[in-house]
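Working notes, beginning with the structure itself.
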Amino acid sequence: MSVSRRDVLKFAAATPGVLGLGVVASSLRAAPASAGSLGTLLDYAAGVIPASQIRAAGAVGAIRYVSDRRPGGAWMLGKPIQLSEARDLSGNGLKIVSCYQYGKGSTADWLGGASAGVQHARRGSELHAAAGGPTSAPIYASIDDNPSYEQYKNQIVPYLRSWESVIGHQRTGVYANSKTIDWAVNDGLGSYFWQHNWGSPKGYTHPAAHLHQVEIDKRKVGGVGVDVNQILKPQFGQWA
C-alpha cells in the first residue's frame, strides 16, 4: 500500500505527539537550501500558524491554500486561508503566496482536464479574493503528481489552459515536478513555477522555478506540520 505525504500529515493531525517527535521547529537553519535561495516559505494545511511563530522559525512567509477541504479532509484545518489569517501575516510583514489543490491521487484536479480547470480556477479565484488577495497576484495550480507525457498532453495542458482562460496567463502558476515544469515552459503555459521533488532528479532545480519545495513532513511550527520551500527569484507571486 502506498502512502502519500498528505496521508502522513493526516495521520499526524489525528495523532499529535506521535509523528514528528523531536522535529518541532524553532529554526529552519537545518533545512536543505537551493543554490541562490532568497529566503524560506512554509506551506501547510493541517492548521493555522500565527505570524509570530512563522517569523520565529526563520521563514519570511507562507504559501497558503485558496482551495476547500476535500471530502475526508476534516484534518485540513488550515484550508482555505481566511481574511483574518492573511491580515495577521501581512500585518506582521510576512509574504503570502496563493496555491490551489482540492483533490489528490485518483481525484486529482488536473485529471478532469479543461472543464475541471475552469471549475477549480473560478473557485480558487473566489477564495483568493475572499482572503484579500489582489487581482494581480498569481495562484499556483497544483500538479501534485509524477505524470507521464501522455497525461501532460491530454489532461494537464487543457487543465492549465483553462486556468489561464479564467485568471489570465500572467496570474497562472504551476506547482509540479521539474519535467512537468519543463514541458509547461516549452508550451508557454504558466508564468510562475513552484517545483516539488516527486519525479525530479535528485539535487536538481529547474532554472525556471520561482520556488522549490525542499523538505516535506519533517518538522512542525506552532504544532502544525509544515513543508519548507526556498525562494529562488525576487518576484515569486507574493501578494503581501
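All positions are counted from 1 along the displayed chain.
Note: Cβ is positioned from N, Cα and C throughout, glycine not excepted.
Nothing has been swapped: the model has the original residues at all the noted spots.
According to DSSP, Gly113 (mutagenesis position) is assigned to a helical segment. Gly113 to Ala appears in Swiss-Prot as a mutagenesis experiment; the accompanying note says: Complete loss of esterase activity.
What Swiss-Prot says about the mutagenesis result for Ser115 to Ala is this: 83% loss of esterase activity. The Cβ of Ser115 (mutagenesis position) has 11 other Cβ atoms within 10 Å, all protein chains considered.
Remark: Gly117 (mutagenesis position) has Asp109, Trp110, Ala141, Pro158, Tyr159, Leu160, Arg161, Ser162, Trp163, Ser165, Val166 as non-local neighbours, by Cβ distance under 8 Å and separation of at least 6 in sequence. Listed in Swiss-Prot is the mutagenesis experiment Gly117 to Ala, annotated as follows: 83% loss of esterase activity.
Under 8 Å, Cβ to Cβ, and six or more positions away along its own chain, Gly113 (mutagenesis position) finds Asn154, Gln155, Pro158, Tyr159, Ser162.
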